Amino acid sequence: MDEKTIKKSILSSSNDEKIIYKSRIKKFQKNHKFYIILLVFIAILQFISIAFFTRGFLLSRHVLDNISSQNETSKLPPRFNKAVILVIDALRFDFAIPVNESHSNYNLNYHNNILSLYDSFASDKDASSLLLKFIADPPTTTLQRLKGLTTGSLPTFIDAGSNFDGTVIEEDNFLKQLHLANKTVKFAGDDTWMALFHPFLSNDSFPLESLNVWDLDTVDNGVMDYFHDHLQQDKEWDVMIGHMLGIDHVGHKYGPDHFTMREKQIQVDQFIDWILKSIDDDTLLVILGDHGMDHTGNHGGDSIDELESTLFLYSKKPDMWRLKETSNYNIDNLGHDYRSVRQIDLVSSLALLMGQPIPFNNLGWPIDEIARNDREWSQFVNSAISQLQLYKDTMQIHHGNDEILEPLAKNISNTPPTSDPEKFVKLGHKYQKVFLQTCEELWAKFDYYSIATGITLLATSLVLLISITKLIPSIVVNQMVPEFVPGIIIMVLVTNLCFHGIFYVYQQPSFVDQFWGTLLATAIGIIIGCYITIFDRYNFIWIAMRLGETLADYWSRIAVMFMIIHALLFTSNSFTIWEDRIVAFLLSTFGMLTLYEFVFLPKRQSTTALLTATISEKEGTTSGVNPSTANSNYLPLTRFARLLGGYHSAVLIIFTRLASMITICREEQGEYCIPTFNNQNNSSWWVLGLCFLMIFILPACITGYYNLTSSYQAAAPIWINVFLKGILGLNFVYWSLTSLENNSAVIAIPFLRDVTIFKFTLARIIAGFSLIASNVGWLMGPLCIKLNIHNTDVKSHEATILGYTNIYGSEFFLLVINVLISILLFNKPLAQLSYFLMCNQLLSILEIIDLLKLKENIIGPIALGLLSYQHFFTTGHQATIPSVQWDIGFMLSEKVTFPFTQIAIILNTFGPHILVSLSVALLTLWSQPPDVLKPQTLLGRIVSNCGILLTYNTILCLSSFIWVTHFRRHLMVWKIFCPRFIFASLSLIVTQLVVTFGTIAFASGRLIKHINDIFWK
């Protein structure tokens, strides 16, 4: 008898056992499919609730398609027949004025490099130049700024989400007016203009890819070449527009404090100087920034640095502007007291200067300095007031401010512009300010029906999740799953039939159309279908008593306390902005409590797992636990187990603290937060050195955890010591090349000047292997076990299966490694160090949960949930728009390419949530041999732990819904509470998708069946 025969005989079973197994596995496969369908229905219910709430809360203003005409606004002769408009993206105001080198905030890289504008203004003796501070209205994303600059209207928060999906602006705007007047508008630069205005632009325009922030020169060089070719030689244009992106892209890629910013600003300054000399006397030159940038180079929020940009008007004709007193243009202290105008004021100003009607939806006010005398100024004001009053009358706007507006309008009509121009101007400006405030308040109206529907549906889904995944025993849910699915399908059909029948017979409610009615009917059908099945077996009293029993033990109460504390953070803006610190504190608290448990309370016997085991032994196998293992759960921890548990607790505490040192700060945190996650540190050699060490340390750490259960066998060495180490090495090469690009000392080396092609190739190789090849290998690869024959006599059957006690967990974690290496590619070096710490924290939590017999306790999923939120913050993110790392989207392609750009940004932003959503199954599978739990019981417990993680994220999402609604009139609602609710919604969606389709549908079902096929258990 050879060794192969011995192995086969050890794993063989009788025919009766095989028949029983086949019946069991067939039932398992059937229930597995039903579980997936049930979770999909619950996910649909939650997605519908999020959709309703988002519809009701995220505002969108009503836009009229009216177009202004010269008959509606007073006809004024044009002062200029041609205009050159140059938009310099992210031209912060202090970039364009002289800054004293002794100033505390002076920086060589971004100050005193663009002096053409101020020099022209300061040396101007004949009033041909005008330089102003230009204040943007948040959000400061480029698309929203272009809308404001061309229509004169205010953006809403929901517009920020369309920055990458611009569609043609149908409302009246400055470019449409030029088009209607048969003016030729030529354009070069940011292709966002083509997305928004292509019907109004010349076919000779030259749009360029705008979203690739890694490319600093292509757009700028294209604009400069286009202007050199067309500005003087080509006479067939009336307005020429250029939009340069280099300064903005340098900010996104490196931050403002980088030598490349100085180079780019000098290039822009030279180009401006050339334009000043090249335009003719009849051309108006407008140079402006659409927004600024913060200290990290980002924008999108409403900090001062993000809102303050630059506006420069110039003509070679003298006496074009009527300047105010010199004190209004004080550049001291970075221009803190310098005169400013709002961006919405530009539209009416340009329209009046070019002799065009003011766009219909404009809410701005002409810039004071554009009028050369009082008479002309009163004419401008008269045109502006006529347009505003026409807009108000057409919109039929009524508000509490009418008692102010109506007397003002009457006084204006009774005050002829020619007789008392000063009074007329004052009345007109006051009218505009009050009307603008009125529109801002009116556009802040919420759809309370949709908000209430969203909150109600999400709260109901929370109750369903808790009932199905925790209150009802998993072994009973196994029996009920085949009843849930048909019940839900039938009720969804019935409710849709009823809803649409009612809508057909009776008038449809005003707050819900046919599409939203279908969604609501579907949600109600899912709820009714679930509750019919539940209450067919149980009642409210039993469920309430079961809830009390579940929360009776120590660790469950700790878990609930953590959830409540986290959910209550959203009750205050002060708590919300410090969420990163609070989450780290809660995770450290869990580590301290487990350390106390191992050191001082080794004989604790009151965990839910022990009680379940006891019940299983006394009452049979109701919970699915093998009775032979029940007594082992009663045994106190051995000395070695206590030492091991103490070690893992210490690792969790220390690594949580180390991870919290990687910070990206919110503006509201002020001086109390020192950012460490920045471009300088991510490109530093010490961080790259740590990443190099991680190539060897991370595989060694994972190997150590595997050796605890003798699981470092077969597939494990290949995955951990070859694949993981190899990908980490390639990853290190990629980010080292990126660091070289940031280093002025080495960038001059010829062969290092352009490594873009090599980086793209390397990134695609890593992504292809980690996203596709490694997962195919996992599906087809061997288990992490080895048959060890003790006796040299091959006729002896004495053998040990190494890795048997952790056969599920060791194999499943290889899939986690696949996902980890996928995520690491799309994260910057400091974030990769955070993931190294996270991996060790994750494995320590799994060991702690196993040692304390807490596999069925809710503390496990909650601890993993806290881990995901901590590392969301430590990988360079906050719940704000500016913290989204858009530049990562261009690691695989030079332009926005579906789906590669989206995959990169999702893996970068939600990597920790994806890892935890996949790893939550390990709470059940880690150190779980095949002979303890039946396949169905094992799957039921995995679903239970996944359900608790979903419950945690649902509670956070529900809390954010409630409190963002409560604070809807709060000063910080759009800056703090609204972004947090969006992040909570997206986190829940990502968790639902990964848990349902990744953890349950793909990984767990396949692994359980595969292992049971081998061992016939």
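Each Cβ is built from the backbone N, Cα and C atoms, and glycine gets one as well.
Every position carries its original residue.
In sequence order, Val168 constitute the residues six or more apart from His198 (mutagenesis position) in its chain with CB-CB distances below 8 Å. Quoting Swiss-Prot on the mutagenesis of His198 to Arg: In MCP1-5; impairs growth at 36 degrees Celsius; when associated with S-231 and T-411.
In three-state terms derived from DSSP, Leu231 (mutagenesis position) belongs to neither a helical nor a strand segment and is classed as coil. The annotation that Swiss-Prot gives for the mutagenesis experiment Leu231 to Ser reads: In MCP1-5; impairs growth at 36 degrees Celsius; when associated with R-198 and T-411.
According to DSSP, Ile367 (mutagenesis position) sits in a coil region rather than a helix or strand. For Ile367 to Thr, Swiss-Prot lists a mutagenesis experiment annotated as follows: In MCP1-4; impairs growth at 36 degrees Celsius; when associated with P-556; G-887 and A-901.
All chains included, 20 other C-beta atoms sit within 10 angstroms of the C-beta of Ser556 (mutagenesis position). Annotation of the mutagenesis experiment Ser556 to Pro in Swiss-Prot: In MCP1-4; impairs growth at 36 degrees Celsius; when associated with T-367; G-887 and A-901.
Quoted from Swiss-Prot for the published mutagenesis Asp887 to Gly: In MCP1-4; impairs growth at 36 degrees Celsius; when associated with T-367; P-556 and A-901. In the three-state DSSP classification, Asp887 (mutagenesis position) falls within a helix.
Listed in sequence order, Gly889, Phe890, Leu892, Ser893 are the same-chain residues at least 6 apart in sequence whose CB falls under 8 Å from the CB of Thr901 (mutagenesis position). Thr901 to Ala appears in Swiss-Prot as a mutagenesis experiment; the accompanying note says: In MCP1-4; impairs growth at 36 degrees Celsius; when associated with T-367; P-556 and G-887.
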Ile367 (mutagenesis position) and Leu231 (mutagenesis position), compared by Cα position, are separated in whole Å by 27
What whole-number Å value do you get for the CA-CA distance of Leu231 (mutagenesis position) and Asp887 (mutagenesis position)? 33
Within 10 Å of the Cβ of Leu231 (mutagenesis position), how many other Cβ atoms can you find? Include all protein chains, please. 19
Rounded to an integer, what is the Cα-Cα distance in Å between Ser556 (mutagenesis position) and Asp887 (mutagenesis position)? 42
